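Participant: Dumping the structure here so I can ask a few things about it.
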Amino acid sequence: MGLLDGNPANETSLVLLLFADFSSMLGCMAVLIGFWRLKLLRNHVTKVIACFCATSFCKDFPSTILTLTNTAVNGGFPCYLYAIVITYGSFACWLWTLCLAISIYMLIVKREPEPERFEKYYYLLCWGLPLISTIVMLAKNTVQFVGNWCWIGVSFTGYRFGLFYGPFLFIWAISAVLVGLTSRYTYVVIHNGVSDNKEKHLTYQFKLINYIIVFLVCWVFAVVNRIVNGLNMFPPALNILHTYLSVSHGFWASVTFIYNNPLMWRYFGAKILTVFTFFGYFTDVQKKLEKNKNNNNPSPYSSSRGTSGKTMGGHPTGDDVQCSSDMEQCSLERHPNMVNNQQNLNNNYGLQQNYNDEGSSSSSLSSSDEEKQTVEMQNIQISTSTNGQGNN
């Protein structure tokens, strides 16, 4: 059987499948190259994102080869391999998305000083747990060719949801709760007067939740389609949405990661526009991006008002937590007695600490006794960049 069988619906689905696979691989590769080239981006959160992209790429590459060679249609080892790649790879990507939500929550809300200590558990969870579903799928002999790929057969609806879509809904629900708690925390901080740039904080809030929105949108049609398939209905439009969006999750997640990080889109913007400068186009824009590609957004610490330790209605005030308008920066100011216990923390993974005396603070203390005291603060930056020194 050839790659195209003459059925318009199947051919459309196949073309979208290949397009989604290739775009997903390119997107993930771009993010990995960005993390490799830009040392400023090397922190705990970006390590989690890199693991997601690496997992997605390793899922999409063999899937693309199997689709192009059309060997899975005859069953046997290629068909089983295709089913393994889909089940294990997709499950692992979901879990890395959950770990990203956990990391951001721990850094912003819980102010975890050493988030990298959880990484070994992330590896075990994300690359170990999917083995269970994969082994059960193979042991129960549920694998069949189901259209454009091999997976759990149509007659095994219970296994489809028990081994795959049930865990997806559970993982997404936990991720959504963590993102909601993080967004609520930053919302309270912002509305307690944390910044003079409140009009930009809508963008900040969006960057905190957009990756989980992408996660849901890319897989919700797959869930709906499998429910409909369980009712012995196979609408072509729903199948096409399922095929493209679920397979292209890596691409849209990569677009989100690049959008959330000014360093990365400046870097790629400068590289892309270099081609056009040979023809005299976008010269000024390219020079501006090239000049600023290693510039992070200004640290919120630069507009610090000092520490007060006050709370408002049980919530942190603007003096306790300061968030910039971009997701990649959020500084949390702590009291001296909290900072003294953490002066030896490792700064390599997005934990940048600045201990300044009163003379370098942006706010001055009124009484002479207060002027003699040292105000110590800690800046913690989260997400996809650090505001430190580094080389391209």
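For all residues, glycine too, the Cβ spot is worked out from N, Cα and C.
This is the original sequence, none of the listed changes applied.
Per Swiss-Prot, mutagenesis ILE102 to Thr is noted as: In DN2; constitutive phosphorylation and greatly increased affinity for cAMP; when associated with D-225. Record note (Swiss-Prot), mutagenesis ILE104 to Unk: Most substitutions increase affinity for cAMP and the most polar substitutions block development. The unchanged residue is displayed. Mutagenesis annotation in Swiss-Prot: SER155 to Asn, described as Reduces the affinity for cAMP by 100 to 1000-fold when associated with G-148; D-154; Y-156 and D-157; the structure shown retains the original residue. According to Swiss-Prot, the mutagenesis experiment PHE156 to Tyr carries the following note: Reduces the affinity for cAMP by 100 to 1000-fold when associated with G-148; D-154; N-155 and D-157. Looking at Swiss-Prot, you'll find the mutagenesis SER303 to Ala noted as follows: Greatly reduces ligand induced phosphorylation; when associated with A-299; G-302; G-304 and A-308. Quoting Swiss-Prot on the mutagenesis of SER308 to Ala: Greatly reduces ligand induced phosphorylation; when associated with A-299; G-302; A-303 and G-304. Looking at Swiss-Prot, you'll find the mutagenesis SER324 to Gly noted as follows: Slightly reduces ligand induced and basal phosphorylation; when associated with A-325 and A-331. What Swiss-Prot says about the mutagenesis result for SER385 to Ala is this: No effect on phosphorylation.
Help me picture these features in the structure, burial and contacts included.
Facilitator: ILE102 (mutagenesis position) falls within a helix when secondary structure is assigned with DSSP. Within 10 Å of the C-beta atom of ILE102 (mutagenesis position) sit 21 other C-beta atoms, taking all shown protein chains into account.
Neighbour count (other Cβ atoms within 10 Å of the Cβ, all protein chains): 23 for ILE104 (mutagenesis position).
Applying an 8 A CB threshold to same-chain residues 6 or more apart, the list for SER155 (mutagenesis position) is empty.
According to DSSP, PHE156 (mutagenesis position) is assigned to coil rather than to any helix or strand.
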Participant: Note down the number of other Cβ atoms within 10 Å of the Cβ of PHE156 (mutagenesis position), including every protein chain shown.
Facilitator: 19
Participant: Just to verify a number: CA distance, ILE104 (mutagenesis position) to PHE156 (mutagenesis position), in angstrom, no decimals.
Facilitator: 37
Participant: Where ILE102 (mutagenesis position) and PHE156 (mutagenesis position) are concerned, what is their Cα separation in Å, rounded?
Facilitator: 33
